[in-house]
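Only one structure is covered here, and it is reproduced in the block below.
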Amino acid sequence: MKRAVITGLGIVSSIGNNQQEVLASLREGRSGITFSQELKDSGMRSHVWGNVKLDTTGLIDRKVVRFMSDASIYAFLSMEQAIADAGLSPEAYQNNPRVGLIAGSGGGSPRFQVFGADAMRGPRGLKAVGPYVVTKAMASGVSACLATPFKIHGVNYSISSACATSAHCIGNAVEQIQLGKQDIVFAGGGEELCWEMACEFDAMGALSTKYNDTPEKASRTYDAHRDGFVIAGGGGMVVVEELEHALARGAHIYAEIVGYGATSDGADMVAPSGEGAVRCMKMAMHGVDTPIDYLNSHGTSTPVGDVKELAAIREVFGDKSPAISATKAMTGHSLGAAGVQEAIYSLLMLEHGFIAPSINIEELDEQAAGLNIVTETTDRELTTVMSNSFGFGGTNATLVMRKLKD
């Protein structure tokens, strides 16, 4: 099979709106979590979120942006960055059937779904809904709103698999490359951040509510006093490219994607089984002949999910566990965008030789004892890194990325 490498990165997140800002935040262990007046005013119990600190007004042509939700906007801006980072000219990717795009979101756009329904019930009816709500609200809005303005002629579709969405998009892109169907695939996703989305998670008791007065402390993966995840938004895109194609054009190669796992728990709609995660990591590691130096865990700061994943890691690695950190303690949980964002965080650590910390661990959960959980920024040369992304419905994705070797 052909080999797939990553040659470009683009990101808009709660800890930075480009690669340089994100890198600085990762090194400093800087939290992107803030107080949300919007969530408080909506009547929610959780008043904290990982918001994007960026005014996107005027950043995208109005004829393009009129079709977009925030999820699509974040993914579009990320794709612009990734293309520039990869050194791709328009001639290299536009109108080219060998260049495709796979990008999604976990929740579509609840904001525009609600807007459309509310407008329809109002006095103006359909006129108030307008012609652009469909592309903003539809589940495939992210891929549609990127493929059209970027003139993509290859594959073009969304994957939606809850919090594993954009990791699955990357994995599927790798498979397109391996099978020889595409030379380049832009892969990733975006997620909007709004009360209309957040309230659904608050209603099921999944969000943090104890730290509204200290937002930067609310996301605390592996801490004994964690009480739920902090919802976040943003986007990310990577350029997945066939190795020989990348070498031929002299591209900078961040890493080769040497492993991809995708499994289902088939056990519970919300609670992870752990067994599916074990199979997923083992699948991703199959044929990988170098040890995993660093694992970016799914680690969302939920009481059950965190320790289920750690138990799975123990089963997979035994007494040879890699260094582990959960970047969601800094960023919050961006749902469908989390997979690609955390792949990018892992790639930046691989590129720059360090491990970002799991912050806010004041009292380590006893079920995390004995594992190499990194709580301070650590300089270390890395060769092979793993990123886990798991979601409701028992969906699992694992990516293994390695510095290129012959």
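Glycine residues also receive a Cβ, built from the backbone N, Cα and C atoms like all the rest.
Quick look at what Swiss-Prot annotates:
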DOMAIN    1-403  domain 'Ketosynthase family 3 (KS3)'
VARIANT   Ala4 to Thr  In strain: MA-1 / fabB3
VARIANT   Ser140 to Phe  In strain: K1060 / fabB5
ACT_SITE  Cys163  active site, for beta-ketoacyl synthase activity
ACT_SITE  His298  active site, for beta-ketoacyl synthase activity
VARIANT   Gly299 to Ser  In strain: MA-1 / fabB3
VARIANT   Ala329 to Val  In strain: M5 / fabB15
ACT_SITE  His333  active site, for beta-ketoacyl synthase activity
Within the predicted model, mean pLDDT of the domain 'Ketosynthase family 3 (KS3)' (1-403): 98
For His333 (active site, for beta-ketoacyl synthase activity), the number of other Cβ atoms found within 10 Å of its own Cβ: 29
Inter-residue Cα distance where the pair is Ser140 (variant position) and Ala329 (variant position), in Å: 29
Secondary structure at Ala329 (variant position), reduced by DSSP to three states: helix
Entries of Ala4, Cys163, His333 which, being recorded positions, have CA atoms within 10 angstroms of Gly299 (variant position): His333
Local backbone state of Ala4 (variant position), from DSSP in three classes: strand
Rounded to the nearest Å - Cα separation of Cys163 (active site, for beta-ketoacyl synthase activity) and Ala4 (variant position): 23
Collapsed DSSP category at Cys163 (active site, for beta-ketoacyl synthase activity): helix
Euclidean distance between Cα atoms of Ser140 (variant position) and Ala4 (variant position), Å: 25
Residues near His298 (active site, for beta-ketoacyl synthase activity) in space but at least six apart in sequence (CB under 8 A): Cys163, Gly305, Glu309, Ala326, Lys328, Asn388, Ser389, Phe390
Packing count at Ala329 (variant position) (other Cβ atoms within 10 Å of its Cβ): 29
Ser140 (variant position) versus His333 (active site, for beta-ketoacyl synthase activity) - Cα distance in angstrom: 21
